[in-house]
Amino acid sequence: MTEKSWFETIFCCCCHRTPIIRREIKLGCFGIGSAGKTTFLKVLKGEDPRDLLRTNGFSTVKMEYDETFHLTIYDVGGDKGIRGIWSNYYAEVHGIIYVIDYSTDETFTESIEALHSLTSNPHVQKKPIFLLLNNQNNREFDDVEISNETKIQAGQHKIVLFSHFNKYNGYLDNIKSATLTVMARAKKDRNEYQEQFVRFIDSISEHYVELSEGVKTAELALRIRQEEAKEQRRLMQMKVEHDALKADVAGLELRNQPPVQPPIPPDPPSDPKSASVHIEESPPMSLASSTIPSDIIQSTPETGTPRDPVNFCRISQTSTKPVSPESNSVKEEPTIILKDNYFLPPKAPGRQYSRIQRIQNVLNNRVVPK
């Protein structure tokens with residue numbers, strides 16, 4: 001068996017070394033407005049916390065804890081109008097950091113009320129909680145009294161750790177320790193809140209698998225809700241575009257449609273007295289009769305001869321005979337057969353009268369009403 005050279009021994013060990021996979025721990029940092037959440041996270045990371053802006057909404061802070069874990073902390077605003085979004089983060093984190101503002105009695109009471117609302121949420125139960133009392137004015141306090149005010153029951157959470165954080169004294173102004181991990185900085189500075197925070201992370205690492213299952217389930221549900229909301233917005237946009245296109249098509253069809261004609265009124269009802277009157281179709285008018293007046297008609301002859309075509313021409317009106325006394329009671333309607341208003345030529349062969357004579361005979365035989 002050949003021995004390995006020193007070169008192969010060194011480089012083979014480096015190549016076959018198992019890479020360290022850092023697991024992620026997600027935390028949520030909550031508290032009322034101006035409670036000192038961002039200040040605490042800056043100091044925990046080893047950065048200067050001065051000249052900070054007020055957090056509106058939320059911000060994400062990332063830091064390395066040790067060689068095994070790295071931290072992602074959601075710094076959520078604490079104004080009354082923003083506290084409604086706190087519940088959106090409870091299920092998606094492994095643990096809770098809650099900062100209590102102990103500057104005045106009013107801020108302390110408000111912080112305790114917000115804490116009660118937070119711990120009553122079912123997604124917060126069975127998760128580790130780190131309570132940090134931010135004593136900016138260095139007031140005296142009793143740990144037992146404050147713990148009783150929180151009213152957090154034993155066994156309701158995995159573990160509840162309590163610590164306090166006094167006003168920043170500027171010890172990080174000239175120290176560049178931001179490159180250190182949280183664990184290394186805690187061993188170096190040995191502050192009480194850092195030691196309690198390390199215990200808080202250790203409790204999460206002990207139950208990491210169980211807590212991660214809940215976080216993954218919440219993240220999956222969040223992605224499903226986001227996809228559903230995205231699909232709903234897409235469908236709404238498609239509906240708006242479809243309605244707009246439909247309105248454009250309707251406008252074009254209305255523009256190309258011919259104008260609507262007004263309805264034609266129906267004919268008035270006919271007179272029942274004239275129901276017995278029969279209008280016959282007139283034959284084509286001849287040139288010989290084109291000059292006959294239009295009010296002259298030809299009646300059916302009763303006593304005249306067929307050779308006399310002008311003997312029975314009458315005006316189109318009712319009879320002019322005097323009414324007898326016997327006819328006052330019963331009035332008969334004469335039946336008149338109307339024909340076209342022109343003169344027909346004689347039926348006998350040959351013309352016995354000229355055109356002018358026929359017209360003259362018609363005019364002489366007209367009955368003028370008295």
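We count from 1, first residue shown onward.
For all residues, glycine too, the Cβ spot is worked out from N, Cα and C.
Secondary structure from DSSP puts Q136 (GTP binding site) in coil. Annotated GTP binding site per Swiss-Prot: 31-38, 75-79, 134-137, in sequence order, evidence recorded as similarity to another entry.
Record note (Swiss-Prot), mutagenesis T38 to N: Does not affect localization to cilia. The unchanged residue is displayed. According to its DSSP assignment, T38 (mutagenesis position) is helical.
Record note (Swiss-Prot), mutagenesis K45 to R: Does not affect sumoylation. The unchanged residue is displayed. Residue density at K45 (mutagenesis position): 20 other Cβ atoms are found within 10 A of its Cβ, drawing on all protein chains shown.
Quoted from Swiss-Prot for the published mutagenesis K62 to R: Does not affect sumoylation. A simple way to gauge crowding: the CB of K62 (mutagenesis position) has 10 other CB atoms within 10 angstroms, across all the protein chains here.
According to Swiss-Prot, the experimentally introduced change K230 to R is described as follows: Does not affect sumoylation. Of all the Cβ atoms in the protein chains shown, 10 others lie within 10 Å of the Cβ of K230 (mutagenesis position).
Where Swiss-Prot documents K239 to R as a mutagenesis experiment, the accompanying text is: Decreased sumoylation. Abolishes sumoylation; when associated with R-331. Look at K239 (mutagenesis position): DSSP puts it in a helix. Close to K239 (mutagenesis position) in the fold, though at least 6 residues off in sequence, lies no residue with a CB less than 8 Å from its CB.
Among the mutagenesis experiments that Swiss-Prot reports, K331 to R is described with the note: Decreaed sumoylation. Abolishes sumoylation; when associated with R-239.
Note on proximity: of the mutagenesis positions T38, K45, K62, K230, the one nearest D79 (GTP binding site) is T38, by Cα distance. When the mutagenesis positions T38, K45, K62, K230 are screened for a Cα within 10 A of the Cα of V76 (GTP binding site), the ones that qualify are T38. Between the recorded positions S34, T38, Q136, T38 has the most other Cβ atoms inside 10 Å of its own Cβ, all protein chains included.
Comparing Cα positions, T38 (mutagenesis position) lies closest to G31 out of the recorded positions G31, K62, Q136, K230.
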